[in-house]
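S.K.: Before we start, here is the structure in question, set down as structure tokens.
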Amino acid sequence: MSTELFSSTREEGSSGSGPSFRSNQRKMLNLLLERDTSFTVCPDVPRTPVGKFLGDSANLSILSGGTPKRCLDLSNLSSGEITATQLTTSADLDETGHLDSSGLQEVHLAGMNHDQHLMKCSPAQLLCSTPNGLDRGHRKRDAMCSSSANKENDNGNLVDSEMKYLGSPITTVPKLDKNPNLGEDQAEEISDELMEFSLKDQEAKVSRSGLYRSPSMPENLNRPRLKQVEKFKDNTIPDKVKKKYFSGQGKLRKGLCLKKTVSLCDITITQMLEEDSNQGHLIGDFSKVCALPTVSGKHQDLKYVNPETVAALLSGKFQGLIEKFYVIDCRYPYEYLGGHIQGALNLYSQEELFNFFLKKPIVPLDTQKRIIIVFHCEFSSERGPRMCRCLREEDRSLNQYPALYYPELYILKGGYRDFFPEYMELCEPQSYCPMHHQDHKTELLRCRSQSKVQEGERQLREQIALLVKDMSP
């Protein structure tokens, strides 16, 4: 029976160009199943012939054979197929006429490899795969086609490489024809998808590289251009209306951005600034606001008034607030005699100043009215401010802080030099004698030496007073 089986398969394999491997395998297995009565088939689940054959291999007696008696004949693998005759000659039968176990294993491996190659090269799987997978499939198919075409030239080398690649000693991959159903439209769609993927990758690379571009390097001129937004034909909104709308919206946004709410911190800061400004307008004992309008001057700790205010004071415009005022001319006697403000007192030394104001302090009869003292010299830069500070310091020492005998002290800004040209009629005599006059050089030296002695005596008295305070318990 076995001889008839293999002779029939040999005749069928030799006739024509030869059927495929799977048809020959099925015929051979069906004949074996008819011969072997001990082979049982499960009718519940349909299986392939190879699966049936291997599933019940434990019950087969034909699998307990020896090794093959002859080597495989692989000379006919260049055609891409193998016939049943070549299979029977390569896998010998034992004495009982059954196939050897090694032959059956080779048949199983050949069937598995053939099924895998058919699944890999199916058109449906190629169409459903990604572009990268499609590209790899094309490369594998081209490689297999080129290898099958060159088998006729180099038989031995290509057989080894083909067997290593396929993992089977029997079967080879047949050359697959191109899918006839794959039309030009599908090919164009695949190429368009590949182009879109490549463009996206290029844009991502350009955007990432732009972050690390050096400022000194020139810009890349080969950057992809941005797509211009095409205007729709159905859009009937005029451009002027659009410009007006967006301009109005931009102004509204700017107004909202510039608006700032007042916080608690801002309120406290403004209150502190107002208090500081108000304190600058308060008198020395911080009880009232200054009666005369003040201006900024050279010394920030002193209050300055302009010539117009002094002229208004002399004309009696502040009688409702002021009971009595004094204009102290701190210049030397020859300057005072050369021209001075009406009613001004010439007190150029500290001793004279203290004796006039502090030996017997002047107190206003009306508590609601005030006593004002205005100091000046030629420019009101040194002598006038110095005498004003001396009187304030001595007044502080005689009273308990913040009480003062004379809380309102002012400096005439610009001195007699600025007052005389504007208000000459308020001067007696109507003339002006500068300090460095050529006719009064000796008097200038005498007055300076006298003032220096007085200044030294004053500093000595202050030091003695400090020592007495330190020694007292």
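Here, residue 1 is simply the first one shown, and the rest follow in order.
Yeah, the Cβs are placed from backbone N, Cα and C, and that goes for glycine too.
So, quick note: what you're seeing has the original residues, none of the substitutions.
From Swiss-Prot, here are the annotated features:
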{"type": "MUTAGEN", "residues": "S129 to V", "note": "Loss of phosphorylation. Severely impairs PLK1-binding"}
{"type": "MUTAGEN", "residues": "T130 to A", "note": "Loss of phosphorylation. Severely impairs PLK1-binding"}
{"type": "MUTAGEN", "residues": "S191 to D", "note": "Mimicks phosphorylation state, leading to enhanced accumulation in the nucleus"}
{"type": "MUTAGEN", "residues": "S191 to A", "note": "Facilitates nuclear exclusion"}
{"type": "MUTAGEN", "residues": "L211 to A", "note": "Reduces phosphorylation by MARK3 and CHEK1"}
{"type": "MUTAGEN", "residues": "S216 to A", "note": "No effect on interaction with MARK3. Abolishes phosphorylation by MARK3"}
{"type": "MUTAGEN", "residues": "L221 to A", "note": "Abolishes interaction with MARK3. Reduces phosphorylation of S-216 by MARK3"}
{"type": "DOMAIN", "residues": "321-428", "note": "domain 'Rhodanese'"}
{"type": "MUTAGEN", "residues": "E352 to K", "note": "Partial loss of HIV-1 Vpr binding"}
{"type": "MUTAGEN", "residues": "K359 to E", "note": "No effect on HIV-1 Vpr binding"}
{"type": "ACT_SITE", "residues": "C377", "note": "active site"}
S.K.: For K359 (mutagenesis position), name the DSSP secondary structure in the helix/strand/coil scheme.
M.R.: coil
S.K.: Would you mind splitting the domain 'Rhodanese' (321-428) into helix, strand and coil residue counts from DSSP?
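M.R.: Secondary-structure composition of the domain 'Rhodanese' (321-428): 41 helix, 26 strand, 41 coil.
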S.K.: In sequence order, which same-chain residues at least six apart have a C-beta under 8 angstroms from E352 (mutagenesis position)?
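M.R.: E352 (mutagenesis position) has no long-range Cβ partners.
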S.K.: Can you name the residues of this chain that are 6 or more positions from K359 (mutagenesis position) yet have a C-beta less than 8 Å from its C-beta?
M.R.: none
S.K.: Counting every protein chain present, what is the number of Cβ atoms, excluding its own, within 10 Å of the Cβ of the residue listed as 'active site'?
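M.R.: Excluding its own Cβ, the number within 10 Å is 25.
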